[in-house]
Amino acid sequence: MKRQLYLYVIFVVVELMVFTTKGYSQTKADVVWKDVDGVSMPIPPKTHPRLYLREQQVPDLKNRMNDPKLKKVWADMIKMQEDWKPADIPEVKDFRFYFNQKGLTVRVELMALNYLMTKDPKVGREAITSIIDTLETATFKPAGDISRGIGLFMVTGAIVYDWCYDQLKPEEKTRFVKAFVRLAKMLECGYPPVKDKSIVGHASEWMIMRDLLSVGIAIYDEFPEMYNLAAGRFFKEHLVARNWFYPSHNYHQGMSYLNVRFTNDLFALWILDRMGAGNVFNPGQQFILYDAIYKRRPDGQILAGGDVDYSRKKPKYYTMPALLAGSYYKDEYLNYEFLKDPNVEPHCKLFEFLWRDTQLGSRKPDDLPLSRYSGSPFGWMIARTGWGPESVIAEMKVNEYSFLNHQHQDAGAFQIYYKGPLAIDAGSYTGSSGGYNSPHNKNFFKRTIAHNSLLIYDPKETFSSSGYGGSDHTDFAANDGGQRLPGKGWIAPRDLKEMLAGDFRTGKILAQGFGPDNQTPDYTYLKGDITAAYSAKVKEVKRSFLFLNLKDAKVPAAMIVFDKVVASNPDFKKFWLLHSIEQPEIKGNQITIKRTKNGDSGMLVNTALLPDAANSNITSIGGKGKDFWVFGTNYTNDPKPGTDEALERGEWRVEITPKKAAAEDYYLNVIQIADNTQQKLHEVKRIDGDKVVGVQLADRIVTFSKTSETVDRPFGFSVVGKGTFKFVMTDLLPGTWQVLKDGKILYPALSAKGDDGALYFEGTEGTYRFLR
């Protein structure tokens with residue numbers, strides 16, 4: 001009964017999101033919304049052009065040709081009209097060949113554009129006759145992601161059809177439509193486009209959100225089926241899913257695939273808006289790319305996330321999504337990101353010419369708040385100490401849901417960068433092991449063991465990977481001791497309904513916040529329950545992160561990580577992981593990780609306070625032959641020649657394990673960040689109160705509930721030391737608390753808010769008591 005009620009609630013939520021989609025848009029008067037097969041969608045207006053621009057935008061085309069900021073784009077397109085030289089044509093034409101657009105398709109697109117401006121019938125007719133035969137006869141040999149090339153070819157045909165519409169003869173319209181349907185049936189998503197997934201996968205890229213949508217709009221008057229099918233699936237599945245996660249201001253496909261996946265979301269935005277439907281997306285879409293802004297390292301690289309490869313010779317840019325989002329939302333921060341590398345790929349240059357806002361200014365991120373939170377369904381936090389070369393960057397993750405595909409099983413993971421990658425995501429997407437479904441990818445790189453998270457090792461646990469796509473298919477992946485593989489055999493959800501009804505929930509955000517100044521916070525806090533990320537081998541797993549901006553040139557930052565891990569069997573061994581590039585040094589309860597190569601000079605020193613020294617085993621694993629070690633097997637993945645010069649895929653990890661078998665264990669680790677030449681760090685003291693455990697470090701006092709449960713009763717502890725301390729007390733019941741020091745009222749009423757359950761105040765040494 002509870003399960004049925006839960007599924008009913010999911011159905012209502014999804015249907016409500018479909019219903020409210022129209023509420024985001026400002027539809028033009030000649031665009032009406034209709035219900036088609038149970039899906040509400042905007043209908044293309046009875047006018048041409050309506051694809052990528054309307055009649056009111058046509059007069060501006062000549063101005064854009066003379067715009068100084070678009071002159072190079074126009075010159076590039078003129079040059080792109082030249083055919084490929086035979087010697088330059090590869091033997092196997094994959095999508096990259098077609099995306100490096102040249103020749104016929106560019107010529108006819110520019111003819112169609114010229115026709116819009118001049119209305120010269122000869123030009124319009126030439127565009128039509130130049131492309132129609134090729135549309136009918138073109139063949140595409142199977143090759144990597146060839147649907148992208150087929151779809152781009154369809155886009156060219158759609159441009160000619162829509163922009164030269166009044167020059168088309170009735171029989172030519174029929175020929176175009178038949179050719180489009182023929183090509184659509186070659187696409188990976190099929191025609192009707194019902195194959196693959198709408199949240200992740202190739203059907204969440206060009207095929208539906210640009211290619212079929214474009215053709216459907218162009219030919220709607222003569223053949224409404226294609227638009228109804230493509231737009232029907234888009235509004236029922238693609239849009240609903242995105243409007244569900246967009247309010248979090250983040251994306252789920254990692255820092256490489258963010259580029260292509262989000263670009264196509266934005267193509268759908270522009271296509272429908274220019275058609276006249278307005279913005280159908282949740283306005284949170286504007287802020288998705290801010291994640292990349294916050295993860296931008298001082299060396300120009302991006303903090304790793306999801307399926308990525310490394311090369312310091314090639315900084316990571318988000319040219320097209322930054323252009324599309326920046327110009328649409330008039331966002332100067334995004335335009336600044338675009339201008340880092342304004343070299344748009346050939347197949348998108350026409351869209352830069354049509355859509356780029358050349359009057360938009362640019363703005364550095366220097367005045368943005370230093371911490372950024374991404375809420376449900378993610379639960380991610382980024383904390384920085386600044387925007388310059390001395391900046392520390394820390395990432396903290398809960399992962400309320402696992403979207404799979406290019407997202408990893410990394411609930412509870414963290415990363416730290418300072419003058420080089422210190423606490424890293426290990427492994428890499430491609431290399432000597434292969435690609436998406438390589439042994440390295442599915443047994444190490446995508447798995448919890450490759451991240452700074454927690455393992456609970458049940459030697460009998462199995463991990464079904466029978467649904468995981470790609471070559472090198474296996475029914476099972478290695479037992480890494482980590483988080484379960486959601487879905488049936490690790491297959492991603494098709495749509496939002498399947499995601500919410502399935503087993504893709506992996507965590508819950510328990511608390512988050514930063515302050516006391518939101519612009520330059522002293523602390524940044526995130527806590528999550530990630531029990532659901534694991535199988536029944538665990539009863540409870542909670543992790544708290546607290547990042548401290550120490551505002552000290554010598555030791556600029558620290559991060560405290562507190563964990564509660566309860567296994568279903570006390571014999572299941574627990575592991576606290578810390579990954580690095582260079583070999584760590586272990587002395588007692590201290591772990592030192594340095595960057596000494598490739599121009600890097602940062603250092604991380606971790607002090608393990610829990611488990612107690614007598615119950616703590618700290619070891620390192622790594623070096624050639626054990627760099628990607630998974631309980632007896634090394635999943636080697638050497639970089640391709642000329643890539644990963646700094647070995648950012650890593651080679652070492654530290655494991656902290658309790659010596660004594662127990663169902664319940666706690667970890668408390670204090671990480672200080674400094675230059676690798678810094679000799680003196682802050683003393684780290686553990687605080688033990690009657691209901692709390694915590695850390696005294698520099699001028700900071702931080703506490704957590706000893707049991708990781710909410711503290712709702714009076715408690716206390718003592719502080720010894722000189723000067724004034726800044727206190728951050730977490731895990732408190734929201735509401736008013738009174739603070740006593742040495743038996744006297746220090747603060748008669750301090751409020752712990754509901755979102756973070758934390759108190760922040762200042763005080764000196766003494767005995768503190770906290771009352772409700």
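Positions of Cβ are set from backbone N, Cα and C atoms, glycine also.
Nope, none of those substitutions made it into this model, it's the original residues.
Look at Swiss-Prot and you will find Tyr257 (among others) tagged as active site, backed by a curator's inference. Secondary structure at Tyr257 (mutagenesis position), as computed by DSSP, is helix. Proximity of Tyr257 (mutagenesis position) to non-local residues of its own chain (separation of 6 or more, Cβ distance below 8 Å) is seen for Gly306, Asp307, Asn405, His406, given in sequence order.
Its own atom aside, the Cβ of His406 (mutagenesis position) has 23 Cβ atoms within 10 angstroms in the protein chains shown. According to Swiss-Prot, the feature active site maps to His406 (among others).
The Cβ of Tyr429 (mutagenesis position) has 24 neighbouring Cβ atoms from other residues within 10 Å, across all protein chains displayed. The N-acetyl-D-glucosamine binding site annotation in Swiss-Prot covers Arg96, Asp145, Arg148, Asp196, Glu205, Arg261, Asp307, Asn405, Tyr429, Tyr436, Asn437, Gly470.
The feature Zn(2+) binding site is assigned by Swiss-Prot to His408, Asp425, His451. A sphere of 10 angstroms centred on the C-beta of Asp425 (Zn(2+) binding site) encloses 26 other C-beta atoms. The secondary structure of Asp425 (Zn(2+) binding site), as reduced to three states from DSSP, is coil rather than helix or strand.
The secondary structure of His202 (mutagenesis position), as reduced to three states from DSSP, is helical. In sequence order, Asp145, Ser147, Glu188, Cys189, Asp196 are the residues of the chain that are 6 or more apart from His202 (mutagenesis position) and have a CB within less than 8 Å of its CB. Here Swiss-Prot describes His202 to Ala as a published mutagenesis experiment; the accompanying note says: Loss of catalytic activity.
Experimental mutagenesis is annotated in Swiss-Prot for Tyr257 to Phe, with the remark: Loss of catalytic activity.
The DSSP secondary structure for His406 (mutagenesis position) is coil. His406 to Ala appears in Swiss-Prot as a mutagenesis experiment; the accompanying note says: Loss of catalytic activity.
While the structure shown retains the original residue, Swiss-Prot records the mutagenesis experiment Tyr429 to Ala or Phe with this note: Impaired catalytic activity.
Counting only residues at least six positions away in the same chain, the Cβ atoms of Arg148, Val260, Arg261, Asn264 sit under 8 Å from the Cβ of Glu205 (N-acetyl-D-glucosamine binding site). A straight line from the CA of His451 (Zn(2+) binding site) to the CA of Tyr429 (mutagenesis position) spans 14 Å. Packing around His451 (Zn(2+) binding site) is summarised by its Cβ count: 30 other Cβ atoms lie within 10 angstroms of its Cβ, all protein chains included. The DSSP secondary structure for Asp307 (N-acetyl-D-glucosamine binding site) is coil.
Asp307 (N-acetyl-D-glucosamine binding site) counts 23 other C-beta atoms within 10 Å of its own C-beta, drawing on all protein chains shown. Those residues of the chain, other than His408, Asp425, His451, with a C-beta within 8 angstroms of the mean position of the Zn(2+) site C-beta atoms are Ala304, Gly305, Gly306, Gln409, Asp410, Ala413, Ala426, Gly427, Phe445, Lys446, Thr448, Ala450, Asn452, Ser453.
The Cβ neighbour count for Asn437 (N-acetyl-D-glucosamine binding site), using a 10 Å radius and every protein chain shown, is 17.
Reported as a whole number, the C-alpha separation between Tyr429 (mutagenesis position) and Asn437 (N-acetyl-D-glucosamine binding site) equals 9 Å.
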